[in-house]
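Record features (Swiss-Prot):
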type	residues	note
BINDING	H111, H113, H191, D212	Zn(2+) 1 binding site
BINDING	D115, H116, D212, H257	Zn(2+) 2 binding site
MUTAGEN	S36 to A	Does not abrogate the development of aerial mycelium in S.griseus
Amino acid sequence: METMKIGNITLTWLDGGVTHMDGGAMFGVVPKPLWSKKYPVNEKNQIELRTDPILIQKDGLNIIIDAGIGYGKLTDKQKRNYGVTQESNVKPSLAALGLTVADIDVIAMTHLHFDHACGLTEYEGERLVSVFPNAVIYTSAVEWDEMRHPNIRSKNTYWKENWEAVAGQVKTFEDTLTITEGITMHHTGGHSDGHSVLICEDAGETAVHMADLMPTHAHRNPLWVLAYDDYPMTSIPQKQKWQAFAAEKDAWFIFYHDAEYRALQWEEDGSIKKSVKRMKR
């Protein structure tokens, strides 16, 4: 597992499974001859997208960003459609760190689409139960409302199987939430109406998790937004805002979906200054 430090904050990437989504959907109106130069694509026009939760450890707290694809939650048809070739191994990942799911204090849900929220619940016999029974689950109030009352478009990604069993653990926020000193969530909208980003700051160092406003390093251009985005004209200025914040702080960007990089810093000209590459198994 890859790990890095932001000041006294430790970040570790867990194994949350993998999807292979349509490249055209992931890059929206950007022509394939452009995006395919920046991110690998297979013969089915799919790109590899990890669904790997990021464990944040600070002040004795164990915090996870998003929950992975889950295990035993998807039908064969769903696995085919979403290119799922491996389900979540979050429990073994935690065990390798001397932790269990019961040790997780907080889950910071940037949004509640299935590829981020399936790992919140699991089947115990015929019944769905919480995977992280002791955790507070934070998400924006808008996202929580969207999850429980999806519209004709969003019902394909907001599933009751992912929220009903954990409803009692959820706490919402409006604009900004401080999880603990130096770790904050900020409602952005864009990808979904309730989408949020997460910032880690400690000892003069900063990491920015743009979540699905910038799911991979290839989405750095503010105009390269997803066809999946419900509000692309919100995504663009929010990307600009948080990229400017990151540039001012010389921040790292950390990724949940990227198959190549766990984290990186960019130079002003767009070249990569430093990186933590994903160790491919």
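Cβ atoms are placed via backbone N, Cα and C, with glycine included.
For D115 (Zn(2+) 2 binding site), the Cβ neighbour count at a 10 Å cut-off comes to 27, with all displayed protein chains included. Rounded to a whole number, the C-alpha distance linking D115 (Zn(2+) 2 binding site) with D212 (Zn(2+) 1 binding site) is 11 angstrom. The Zn(2+) 2 site is set by D115, H116, D212, H257; from the centre of their CB atoms, other residues of the chain with a CB within 8 Å are L49, T51, D66, T110, H111, H113, A211, P215, Y256. Cβ environment of H111 (Zn(2+) 1 binding site): T139, E143, H191, S192, G194, H195, S196, A211, D212 lie under 8 Å away, each six or more residues apart in the same chain. Straight-line distance linking the Cα atoms of H257 (Zn(2+) 2 binding site) and S36 (mutagenesis position), rounded to a whole number, equals 17 Å. Sequence-distant neighbours of H116 (Zn(2+) 2 binding site) (same chain, six or more apart, CB under 8 Å from its CB) are T51, D66, A67, G68, M109, T110, Y256, listed in sequence order. Burial estimate for the binding-site residues (H113, H191, H257): highest at H191, by number of other CB atoms within 10 Å.
The record gives H111, H113, H191, D212 for Zn(2+) 1. Within 8 Å of the mean position of their Cβ atoms, the other Cβ atoms in that chain belong to T110, L112, H116, S192, H195, A211, Y228.
Listed in sequence order, G23 are the same-chain residues at least 6 apart in sequence whose CB falls under 8 Å from the CB of S36 (mutagenesis position).
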